[in-house]
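K.L.:
The structure follows.
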Amino acid sequence: MSQLSSTLKRYTESARYTDAHYAKSGYGAYTPSSYGANLAASLLEKEKLGFKPVPTSSFLTRPRTYGPSSLLDYDRGRPLLRPDITGGGKRAESQTRGTERPLGSGLSGGSGFPYGVTNNCLSYLPINAYDQGVTLTQKLDSQSDLARDFSSLRTSDSYRIDPRNLGRSPMLARTRKELCTLQGLYQTASCPEYLVDYLENYGRKGSASQVPSQAPPSRVPEIISPTYRPIGRYTLWETGKGQAPGPSRSSSPGRDGMNSKSAQGLAGLRNLGNTCFMNSILQCLSNTRELRDYCLQRLYMRDLHHGSNAHTALVEEFAKLIQTIWTSSPNDVVSPSEFKTQIQRYAPRFVGYNQQDAQEFLRFLLDGLHNEVNRVTLRPKSNPENLDHLPDDEKGRQMWRKYLEREDSRIGDLFVGQLKSSLTCTDCGYCSTVFDPFWDLSLPIAKRGYPEVTLMDCMRLFTKEDVLDGDEKPTCCRCRGRKRCIKKFSIQRFPKILVLHLKRFSESRIRTSKLTTFVNFPLRDLDLREFASENTNHAVYNLYAVSNHSGTTMGGHYTAYCRSPGTGEWHTFNDSSVTPMSSSQVRTSDAYLLFYELASPPSRM
């Protein structure tokens, strides 16, 4: 996968995404972290960045007020807890252990490259026909003209350009741009439906000034002329290579005997250009049973806000995408371009075709969905009250109640749990507790000198007692001074869907590296009761999805292993390719995000 530039500077300007509704702090004290802290400010420091001029033409034609501020200093009163960087105080490390990770770094690359726009940046901007040396009318005469154009470029449907030569040959780079343009024209001429869809979205024929080009991919697609079939606002691309346009579908070997019920949810997702991180997470969420039903049964409609300032586009496009996946045949490939448009409006860091981190994408996506279906329309004023006199269990319940007064959605019902952090003074024995909501847990990978560790080893390392001494000494409110303390984490409230992030990304002053340690995790009956802060019998989980990252920190690829909520069978989702797999193949050293669902009591007998 090619290395691309960072998010365009213009989409990280805080003024363009600032909403007064998001600029008010509400629930408790908020300590910024890498996920929710001053995103634009850290990106725009001139000493860190070397931005080149951005074209005046833009996909977003005017400043938007959609979604939260890109500064993300406040998340409508709820902290966006990024588990990879601790907050200002030692108590802020409520969901992670390990070193800080700089913004923009991830397993999918980015840490080894400067921010900015490279010379050959493939941006999400319309391509001007004049700049590309072709015009719409010249290239729509006939398919024979297009064939000659491809021939003059010494290319074919399967031609590949070595990206290593692009920097050495400006003419070759220009040829690649022309190839992308001609590709869109070829599709237009060969598929009348494509032209109709294009004209409906971008203007009638004769008034269009841009070439109907696809969003530039990171490489020349294998299918120059795929079968095109529109469904609603989404596009289904048949997977047959070299097919003639038409309504027929290519058959996949071994699937002819599958009935429609067993085949549901097995559509692939088209890679739009370094979007494997997005496709991997979307397939994992598509196989989350209750979230899938929430979209398929259109239950989200009753939670949408219909005011003049309401933002609902992200959840609507997400639901439509899930509906398309589950109503398509296994031979279909769904293009998530409409969804990508909305997620990059909500989180401008995903504008363009950069390599991104799957966990960061999951955090932004869940937060955006939660905000749009939050049942709380009018948040109460924050009235801090002292709960230290209450027993820990009662204090945890009160803190959870206060959280739900401000943040209450179906998304939160599924993914949000509560973490308990305790500090015990070694001098006087006083113990103070803090309760924080969490969306996932970032687990350090235990290093024991062996090539293999277990998931329970990682959980024990996450919850083990740490001694805070020296410069790390906190202030004891009883001793009224900085004292040596013992810190410990435990889980106060277990979520229905538990997402475990394996911290394979290791930072050092010299370089960034990826840990390839094999983590042995159970597929069934993950018993986490030993990590509960109070006695509970409802803390056993079953695995249903894994987001995998293969490769290095300089470049890699994301895939997903998912168990169908209907059939219980496992499949590999590799962008547009979906293949069956055995449950014995799920455990690999590429596992990055583990999705567990809370087991029902009968399954634990």
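Heads up, the Cβ atoms here are built off N, Cα and C, so glycines get one too.
Positions annotated as domain 'USP' by Swiss-Prot: 267-599. While the structure shown retains the original residue, Swiss-Prot records the mutagenesis experiment Cys276 to Ala with this note: Loss of enzymatic activity. Increases the steady-state level of CCND1. The active site, nucleophile annotation in Swiss-Prot covers Cys276. The feature Zn(2+) binding site is assigned by Swiss-Prot to Cys425, Cys428, Cys476, Cys479. According to Swiss-Prot, the mutagenesis experiment His549 to Ala carries the annotation: Loss of enzymatic activity. Increases the steady-state level of MDM2 and MDM4 that leads to attenuation of MDM2-mediated degradation of p53/TP53 and MDM4. Increases the level of p53/TP53 and MDM4 ubiquitin conjugates. Here Swiss-Prot flags His557 as active site, proton acceptor.
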K.L.:
Of the recorded positions Cys276, His549, His557, which sits closest to Cys428 (Zn(2+) binding site) by Cα distance?
P.N.:
His549
K.L.:
Are there any residues in the same chain, six or more apart in sequence, whose C-beta is under 8 angstroms from the C-beta of Cys479 (Zn(2+) binding site), and if so which?
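P.N.:
Cys425, Asp427, Cys428, Tyr430 - these are the non-local Cβ neighbours of Cys479 (Zn(2+) binding site), listed in sequence order.
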K.L.:
If one measures from the C-alpha of His557 (active site, proton acceptor) to the C-alpha of His549 (mutagenesis position), what distance in angstrom results, rounded to a whole number?
P.N.:
6
K.L.:
Inside 8 A of the center formed by the CB atoms of Cys425, Cys428, Cys476, Cys479, which other residues of the chain have their CB, for the recorded Zn(2+) site?
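P.N.:
The surrounding set, listed in chain order, is Thr426, Asp427, Gly429, Tyr430, Cys477, Arg478, Gly481, Lys483, Cys485.
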K.L.:
Cβ atoms within 10 Å, counted per site: which of His549, His557 has the most, among these recorded positions?
P.N.:
His549
K.L.:
Looking only at Cys276, Cys428, the recorded positions on record, which one has the least crowded Cβ, with the fewest other Cβ atoms within 10 Å?
P.N.:
Cys428
K.L.:
Reported as an integer number of Å, what is the Cα distance between Cys276 (mutagenesis position) and His549 (mutagenesis position)?
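P.N.:
Cα-Cα distance, Cys276 (mutagenesis position) to His549 (mutagenesis position): 10 Å.
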K.L.:
Provide, as an integer number of angstrom, the distance between the C-alpha atoms of Cys476 (Zn(2+) binding site) and His549 (mutagenesis position).
P.N.:
43
K.L.:
Hey, does DSSP put Cys428 (Zn(2+) binding site) in a helix, a strand, or just coil?
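P.N.:
Once the DSSP labels are grouped into three classes, Cys428 (Zn(2+) binding site) ends up as coil.
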K.L.:
What count of other C-beta atoms do you get within 10 angstroms of the C-beta of Cys425 (Zn(2+) binding site), across all chains shown?
P.N.:
21
